Structure formats: C-alpha cells, structure tokens
Amino acid sequence: MKKMMTFLKKAKVKAFTLVEMLVVLLIISVLFLLFVPNLTKQKEAVNDKGKAAVVKVVESQAELYSLEKNEDASLRKLQADGRITEEQAKAYKEYHDKNGGANRKVND
C-alpha cells in the first residue's frame, strides 16, 4: 500500500484544468467575434474603391469614344468596340445603382 501511494505521488502529472481550457476558448471566441466584422467591412471598402476605379476607366473610354466617333457613348457601344469588358460594365452599373446614379455619365 505504501508503495502504491508513493507511485501515485510520483505519477501525478501537471496539466490544464477544464476551467482553464474553457476560459482560453472563451477569450479566443471573443477575439474572433471582434475581428470578423471588421474584416467584412474592409472587404466591402476595397470592393467599393475597385468599382470607383472602374467607373473612371469606363468614363474615360466613353470620352475617347465620343471624340473619335463623334457620337454619344453607351456601355453597349463601348463593349461592342472592345474598349471595356462585360465585367467592367457590370461593375459600372453596380457602382451607380449603389450610389444613386446621379453623376452617371454613360448610359446603358
């Protein structure tokens, strides 16, 4: 019996308790909840800036088209002429739909 007690004392292993593990998981989950919404906001901001850049490209291509052809440019004409892609036209429409289209210079 004495040998068994000494063996158990020697075999005692240091480890984390369940409460400590739960506290760590709680802290990690709180940090996760704080950072994820910020990441989605940043992604939206980057997408908006990218679409704003596309708007400038489309408008400059429309101006060049108008100068060369002496007629008003439209998104369809610019696409048919190969000056912009379908994705650029879509981004142009989405940008103006989201921001109220008051300053829209190129029609469909």
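Cβ coordinates come from backbone N, Cα and C, glycine included.
Just so you know, the substitutions we noted aren't modelled in this structure.
Now, the feature entries from Swiss-Prot:
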| type | residues | note |
| --- | --- | --- |
| MUTAGEN | Glu20 to Ala or Val | Despite normal expression level in cells, abolishes detection of ComGC in the mechanically-sheared fraction, probably corresponding to the pilus. Abolishes transformation |
| MUTAGEN | Ser29 to Cys | Detectable but reduced rate of transformation |
| MUTAGEN | Thr40 to Cys | Detectable but reduced rate of transformation |
| MUTAGEN | Ser60 to Cys | Normal rate of transformation |
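Under the three-state DSSP scheme, Glu20 (mutagenesis position) falls in the helix class. A distance of 17 Å separates the Cα atom of Ser29 (mutagenesis position) from that of Thr40 (mutagenesis position).
Note: the Cα of Thr40 (mutagenesis position) and the Cα of Ser60 (mutagenesis position) are spaced 31 Å from each other.
Annotated pair Ser60 (mutagenesis position) and Glu20 (mutagenesis position), C-alpha to C-alpha distance, rounded: 61 Å. Glu20 (mutagenesis position): 10 other CB atoms within 10 A of its CB, across all protein chains.
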